[in-house]
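What follows is a single structure, written as structure tokens, with notes after it.
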Amino acid sequence: MMHILVTLLLVAIHSIPTTWAVTCTGCVDLDELSFEKTVERFPYSVVKFDIAYPYGEKHEAFTAFSKSAHKATKDLLIATVGVKDYGELENKALGDRYKVDDKNFPSIFLFKGNADEYVQLPSHVDVTLDNLKAFVSANTPLYIGRDGCIKEFNEVLKNYANIPDAEQLKLIEKLQAKQEQLTDPEQQQNARAYLIYMRKIHEVGYDFLEEETKRLLRLKAGKVTEAKKEELLRKLNILEVFRVHKVTKTAPEKEEL
């Protein structure tokens, strides 16, 4: 009886698809047969060549990048290729095609519409969420900002804290109109956060940014759900848009009671 149970367990384990074992939310698992056809279906593809069952900080960073990319654009495929140097040597020929160093995994490539046009992430660059975003931004017209951030808002809010009050009010009015045009609920929520911070900085001055950052960090460090942590992180990312190297504008005087 015990022998039968062990046999059934082994069969079940070997029947589990490898895509279940490799946890990378939003990633497509490619192999030698599907690689070229899949990459050619997208304007751009970021592909990570790695060991068959990756783990650790670099894999976690790539997974986080995948989540951010899916929120930001439909024109970018995020994929993985598991390379085995044992058994049937799965995908080893594909790794050899791109001169992947199996002693220095992972190797990350950005493909531009076909399997022969690509750029490799330099081996000296750390595999982090921010570096992967920068890699895509530097080599494509795509924008993958920090979670919560809106490209159009970021572009017009540079040095917002230092511009005259009248210009701040004009920007508030302008972005209020843009916020009303947004159809995605999450984007609408993020836009509301921008507008709240714009009004607060206009009313209180730059000190608000420092005080609000500390408050949100305290909340994030407390006992909150993962969903709440993600919400707080989005707000912190939006707040960073307003940060300036030097404050040149005098804060509004507080009214005496």
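Including glycine, each Cβ sits where the backbone N, Cα and C put it.
Keep in mind that this structure shows the original residues, not the substituted ones.
Under the heading of mutagenesis, Swiss-Prot lists R41 to S and annotates it as follows: Does not affect homodimerization. Abolishes homodimerization and subcellular targeting of pip; when associated with N-31. One mutagenesis experiment named in Swiss-Prot is D50 to A, and its note says Affects subcellular targeting of pip but not homodimerization. Here Swiss-Prot notes a mutagenesis experiment, Y53 to S, with the remark: Affects subcellular targeting of pip. Annotation of the mutagenesis experiment K84 to D or Y in Swiss-Prot: Affects subcellular targeting of pip.
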Residue from D50, Y53, K84 whose C-alpha is spatially nearest that of R41 (mutagenesis position), among the mutagenesis positions: D50
Winner by Cβ contact number (other Cβ atoms within 10 Å) across the mutagenesis positions R41, K84: K84
Between K84 (mutagenesis position) and Y53 (mutagenesis position): CA-CA distance (Å): 9
Most Cβ neighbours inside 10 Å, all chains, among the mutagenesis positions D50, Y53: D50
Integer Å distance between the CA atoms belonging to D50 (mutagenesis position) and K84 (mutagenesis position): 9
Helix, strand or coil at D50 (mutagenesis position) [DSSP, three-state]: strand
